[in-house]
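These notes concern the structure reproduced below.
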Amino acid sequence: MPITIGNGFLKSEILTNSPRNTKEAWWKVLWEKIKDFFFSTGKAKADRCLHEMLFAERAPTRERLTEIFFELKELACASQRDRFQVHNPHENDATIILRIMDQNEENELLRITQNTDTFSCEVMGNLYFLMKDRPDILKSHPQMTAMIKRRYSEIVDYPLPSTLCLNPAGAPILSVPLDNIEGYLYTELRKGHLDGWKAQEKATYLAAKIQSGIEKTTRILHHANISESTQQNAFLETMAMCGLKQLEIPPPHTHIPIEKMVKEVLLADKTFQAFLVTDPSTSQSMLAEIVEAISDQVFHAIFRIDPQAIQKMAEEQLTTLHVRSEQQSGCLCCFL
């Protein structure tokens, strides 16, 4: 029985996994070949990244593998970063290859191949594991599955969402191009506004995620009557954990949020528009779910931060503060 890994729009099943003793032998040879790519201060973290990739109890998801590759690239000396290469053999988003080349740039030391529904990891030509992705079911439209393909973007030095694939039951797959998301970022770059846009969007997007987590937990614990002050404290403490301050000045009217970019790109596609019209009862909730999923991936590609993890942090923070408040109230009642 295959092991299922991951959540969200993609779940993975292990098809092939090498024995641990074989993995250890390959890892030792790999580490000897690449350890000098890193400064002494980065070697320990690079070693941990490789261990997570190759020895984790559960094989990393597609997204985590991508993160590890780019973390290793960031840790490498500037003179060695050219060895960390992203290759699109078909010049589309059907296949992305992330690879580390040897000193002569002739042989692949590490290769991560990501196809539409499978991804694999090879060490010096030896297959470490092969995983199969299966699209997740849309919560708002249970008769449909969704998958978001990605293509490497030089602007963010990370794969960005490039195609949305929707598969309605008993109907052909609907492919919606998302390339114009990168176009928005390129426009900001060309104007010289990209850094300012990023600083503004990071704070705005995460604040919205934190607020969403607070509201979600408040709804779940509606019987507990969580006070406004507890909710506000949870919001501020989560913002502080993320190194953010509460926004005193709203974004300028020229600022285009990620969610607006994504929505405009989706609705610019006439086929997608027509598809929404065919089922008006669920179209808005489905659109909102898809926009959030794509936006989260765009944000993650730009900032290397998982917005869902931040939202979860806010949920846990509110629960913790509420429980603490209840305990203190109980102690006070006992004292009185």
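Sequential numbering from 1, following the chain as shown.
Cβ from N, Cα, C; glycine included.
Here the original residues stay in place, and none of the substitutions has been built in.
Since we're looking at a predicted model, the values are computed, not measured.
According to Swiss-Prot, the mutagenesis experiment Leu130 to Asp carries the annotation: Loss of interaction with host PLEKHM2. Fails to induce host endosomal tubulation; when associated with D-131. The local packing around Leu130 (mutagenesis position), expressed as other Cβ atoms within 10 Å of its Cβ over all shown chains, amounts to 18. Annotation note: Leu130 (mutagenesis position) sits in a strand segment as assigned by DSSP.
The 10 Å shell around the Cβ of Met131 (mutagenesis position) contains 26 further Cβ atoms across the protein chains shown. Quoted from Swiss-Prot, the note on the mutagenesis of Met131 to Asp is: Alters interaction with host PLEKHM2. Fails to induce host endosomal tubulation; when associated with D-130.
Record note (Swiss-Prot), mutagenesis Trp197 to Ala: Fails to induce host endosomal tubulation; when associated with A-201. The unchanged residue is displayed. For Trp197 (mutagenesis position), the same-chain residues 6+ apart in sequence whose C-beta sits under 8 angstroms from its C-beta are Glu188, His255, Ile256.
Annotation of the published mutagenesis Glu201 to Ala in Swiss-Prot: Fails to induce host endosomal tubulation; when associated with A-197; the original residue is retained in the structure shown. Non-local neighbourhood of Glu201 (mutagenesis position): Pro251, His255, Pro257, Ile258, Phe299, Ile302, each in the same chain, at least six residues away, with C-beta under 8 Å from its C-beta.
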